[in-house]
Amino acid sequence: MNKPIYFSKFLVTEQVFYKSKYTYALVNLKPIVPGHVLIVPLRTTVLNLSDLTMPESQDYFKTLQLIHRFIKWQYKADSINVAIQDGPEAGQSVPHLHTHIIPRYKINNVGDLIYDKLDHWDGNGTLTDWQGRRDEYLGVGGRQARKNNSTSATVDGDELSQGPNVLKPDSQRKVRALTEMKKEAEDLQARLEEFVSSDPGLTQWL
């Protein structure tokens, strides 16, 4: 991973824990829950899913399946959300294609509240026309325009219990330090190598 890696205009090399020929996986600046990671094409001009070439597309979804399996194993998740917000009107917050992988659990399941959180996930990307469409989406048609900002994560009106995998309210989701993200990326890289070596069948996804 010597060559600089960018997420839109942002240098994210030290957040990357896996890289294939056309794709990479990185830890999150403001994860919704522990284990919330992103799959991103290396080519920064890929704004939408349809912008991928055939080789890029094959590599992208192969990487997605590998990291999906790994995150479920690593974080002992019962289920996984796989989310692509394809364009600003769909809630995409950074003008570079990316797929969210988010662990989910039987206990403290927040249901569809996770999608509200995705609407406010922000990597601070900007392109003039693209950002204008994003602002319009948030102002008149965004999910949050239809609901009030939540101060605590609830399900059916009941406040969720505390725990490491509980979805945090936006006020508690702070931008993480680079050193913290670098350490997490290094740990996940080591664990991913262990995961792949534990099952010879997984090498086909590399």
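Quick reminder: no glycine exception, Cβ is built from N, Cα and C everywhere.
Although substitutions are noted, the structure shown does not include any of them.
Restricting the average to the domain 'HIT' (3-115) gives a pLDDT of 92. The domain 'HIT' feature in Swiss-Prot is assigned to 3-115.
Annotation of the mutagenesis experiment His98 to Ala or Asp in Swiss-Prot: Fails to reduce intracellular dinucleoside polyphosphate levels. Taking the Cβ of His98 (mutagenesis position) as centre and 10 Å as the limit, one finds 22 other Cβ atoms among all the protein chains shown. In three-state terms derived from DSSP, His98 (mutagenesis position) belongs to neither a helical nor a strand segment and is classed as coil.
Marked as active site, tele-AMP-histidine intermediate by Swiss-Prot: His98.
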